[in-house]
Amino acid sequence: MKKYRVNVQGMTCSGCEQHVAVALENMGAKAIEVDFRRGEAVFELPDDVKVEDAKNAIADANYHPGEAEEFQSEQKTNLLKKYRLNVEGMTCTGCEEHIAVALENAGAKGIEVDFRRGEALFELPYDVDIDIAKTAITDAQYQPGEAEEIQVQSEKRTDVSLNDEGNYDYDYIIIGSGGAAFSSAIEAVALNAKVAMIERGTVGGTCVNVGCVPSKTLLRAGEINHLAKNNPFVGLHTSASNVDLAPLVKQKNDLVTEMRNEKYVNLIDDYGFELIKGESKFVNENTVEVNGNQITAKRFLIATGASSTAPNIPGLDEVDYLTSTSLLELKKVPNRLTVIGSGYIGMELGQLFHNLGSEVTLIQRSERLLKEYDPEISEAITKALTEQGINLVTGATYERVEQDGDIKKVHVEINGKKRIIEAEQLLIATGRKPIQTSLNLHAAGVEVGSRGEIVIDDYLKTTNSRIYSAGDVTPGPQFVYVAAYEGGLAARNAIGGLNQKVNLEVVPGVTFTSPSIATVGLTEQQAKEKGYEVKTSVLPLDAVPRALVNRETTGVFKLVADAKTLKVLGAHVVAENAGDVIYAATLAVKFGLTVGDLRETMAPYLTMAEGLKLAVLTFDKDVSKLSCCAG
């Protein structure tokens with residue numbers, strides 16, 4: 001074998017690395033390492049294969065190969081090892097420059113220093129010890145910490161070659177057709193895999209069919225109806241009559257159909273993978289049975305999602321209750337709606353029907369809404385919902401549920417007192433359970449956890465290394481954007497031969513109530529539990545000019561920072577369009593920005609996002625004493 005380095009232009013991301021790697025593998029290359037940042041591919045070829053063939057393969061993949069360099073065996077000493085080194089004592093970009101110069105003088109290459117994250121990335125020749133770099137940093141008056149050697153192979157292609165595994169019907173079978181499934185299929189097709197997707201029901205999964213899309217369009221309708229009846233401006237004589245729910249639901253269903261076709265169904269032919277309709281179950285680790293036919297694949301992805309689950313309350317099974325799916329198909333607004341469960345689904349759908357005209361009561365076992373959130377967030381949304389007229393029942397013990405004609409009765413005990421809550425409709429919104437019981441997972445050696453979730457490792461592999469899983473059927477945050485991220489990563493690992501870890505350290509979440517709730521990073525309590533010395537800022541919404549002009553001032557901004565480094569650890573918001581605000585905070589948390597970084601960054605006036613800037617100023621100032629935009 002001969003080893004080569006080829007310069008490659010046109011790569012912009014890790015996906016490009018995979019495309020180049022697949023192209024090289026298909027023409028016979030081995031030990032492939034592609035790096036889009038350095039713009040190069042390193043690989044081995046049999047002695048009888050010309051490097052020009054490899055360059056042609058790269059060109060056929062729509063990238064631009066440059067000069068090729070053959071490695072001689074003695075050249076290993078010229079190769080580089082890559083390190084990540086924690087560094088304390090940096091406070092600004094000037095510190096970054098000092099460390100970069102020190103490392104360069106020690107022989108390091110490819111140096112990247114980030115004072116916000118407190119780390120340095122660099123490469124050293126194989127024969128240079130890491131202690132030389134650490135000594136150079138110490139001599140520059142900074143404090144080096146632990147050094148981690150970044151094994152290029154750990155995130156590059158493994159020795160997996162699907163071409164060597166025998167004959168199968170498909171390279172990749174995906175069970176499910178939601179966000180994780182489609183993301184994975186698209187990525188796998190880009191890696192030249194033959195892909196099939198199996199779906200027993202409606203294509204598109206929860207989000208587009210019965211979750212995000214239908215609920216959010218109806219929530220918007222409810223907000224407009226509520227504002228028409230309760231607008232805060234004098235001189236505007238608005239009103240709203242009773243809601244005709246049937247045509248509103250039809251409009252919602254038309255939108256769902258349109259988005260399902262555009263974002264899911266039509267993509268099947270666009271990308272060229274196969275859809276198989278039917279129930280699937282594993283026969284063994286390489287085979288599933290669908291509609292009586294056995295189908296084989298080299299790799300599988302289980303992305304079957306989750307469904308509503310009901311609590312164990314006596315009498316509930318005998319009551320005609322609603323789920324989040326069936327509620328959105330009602331053709332008439334009920335006079336009264338009781339909601340068991342006050343998580344994000346219960347709050348959103350409860351407020352929706354309150355805004356459409358129902359008398360709504362939310363019931364939950366815990367003493368406060370969103371008990372896993374910071375108290376300030378719970379207090380703000382509790383105040384908002386109660387101000388709007390929604391009934392909140394907390395600290396409830398459920399005794400039984402019964403139906404008396406058309407009336408559903410929920411018997412609870414609160415602080416030792418019995419109470420019966422009656423309504424024409426009862427919504428159960430107490431959580432979701434993974435969908436996997438019909439898959440016959442034991443036949444494939446796939447284990448599940450105590451909740452029925454599929455057990456996966458950091459690379460999205462199940463307990464069978466040929467079978468991966470992603471999305472709501474696994475542990476972790478149940479958001480469609482998380483599912484899509486995991487689905488793409490699963491394909492890169494399963495088909496692309498990579499070994500990339502899933503990273504869910506910084507995941508924003510939004511509850512689409514009005515005001516909405518958005519959060520990212522650590523709460524104050526979580527930060528303390530992780531050992532941080534914490535500094536917090538709490539800004540009431542009536543200190544944000546946008547809220548004042550909107551005449552909607554119930555809400556809060558809260559920031560959590562590391563008291564030592566002032567890095568932003570978490571951001572939590574209750575405000576109009578909080579979900580649109582939280583992305584900026586997500587970037588701050590992910591990239592280790594500090595309170596100072598945000599303080600020195602301008603925010604446009606009269607936007608809700610300005611609340612982040614004002615919350616930053618609140619760490620050190622009383623913003624009520626500042627003029628507009630002063631900081």
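Even glycines carry a Cβ here, placed using N, Cα and C.
Taken from Swiss-Prot, the feature metal cation 1 binding site covers Cys13, Cys16. The FAD binding site feature in Swiss-Prot is assigned to Ala181, Gly201, Thr206, Lys216, Asp472, Val480; the stated evidence is similarity to another entry. Residues annotated as Hg(2+) binding site in Swiss-Prot, with similarity to another entry given as evidence: Cys628, Cys629. According to Swiss-Prot, the feature domain 'HMA 2' maps to 81-145, an assignment based on sequence analysis. What Swiss-Prot says about the mutagenesis result for Tyr264 to Phe is this: 30-fold decrease in activity. 300-fold decrease in activity; when associated with F-605. According to Swiss-Prot, the mutagenesis experiment Tyr605 to Phe carries this note: 10-fold decrease in activity. 300-fold decrease in activity; when associated with F-264. One entry in Swiss-Prot concerns the mutagenesis experiment Tyr605 to His. Its note says: 2-fold decrease in activity.
Cys13 (metal cation 1 binding site) falls outside any helix or strand according to DSSP and counts as coil. The two recorded residues, Ala181 (FAD binding site) and Tyr264 (mutagenesis position), have Cα atoms 10 Å apart.
Within 10 Å of the C-beta of Cys629 (Hg(2+) binding site) there are 14 other C-beta atoms, taking all protein chains into account. With a cut-off of 8 Å between CB atoms and residues at least 6 apart in sequence, the same chain places Gly178, Ala180, Thr206, Gly305, Ala306, Arg432, Pro434, Gln478, Ala483 near Asp472 (FAD binding site), listed in sequence order. Within its own chain, Cys13 (metal cation 1 binding site) has Phe36 as residues 6 or more apart in sequence whose C-beta sits under 8 angstroms from its own.
Within 10 Å of its Cβ, the residue among the binding-site residues Cys16, Ala181, Val480, Cys628 with the fewest other Cβ atoms is Cys628. If you draw a 10 Å sphere around the CB of Thr206 (FAD binding site), it holds 24 other CB atoms from the protein chains shown. Secondary structure from DSSP puts Gly201 (FAD binding site) in coil. Cβ neighbours of Lys216 (FAD binding site) (same chain, under 8 Å, six or more residues apart in sequence): Phe512.
The Cα of Cys629 (Hg(2+) binding site) lies closest to that of Tyr605, out of the recorded positions Cys16, Gly201, Tyr264, Val480, Tyr605. Here the candidates are the recorded positions Cys16, Tyr605, Cys628. The one whose C-alpha lies nearest to that of Val480 (FAD binding site) is Cys16. With respect to Cβ neighbours within 10 Å, the mutagenesis positions Tyr264, Tyr605 differ, and Tyr605 shows the lowest count. Helix, strand and coil counts from DSSP across the domain 'HMA 2' (81-145) read 23 helix, 24 strand, 18 coil. Proximity of Gly201 (FAD binding site) to non-local residues of its own chain (separation of 6 or more, Cβ distance below 8 Å) is seen for none.
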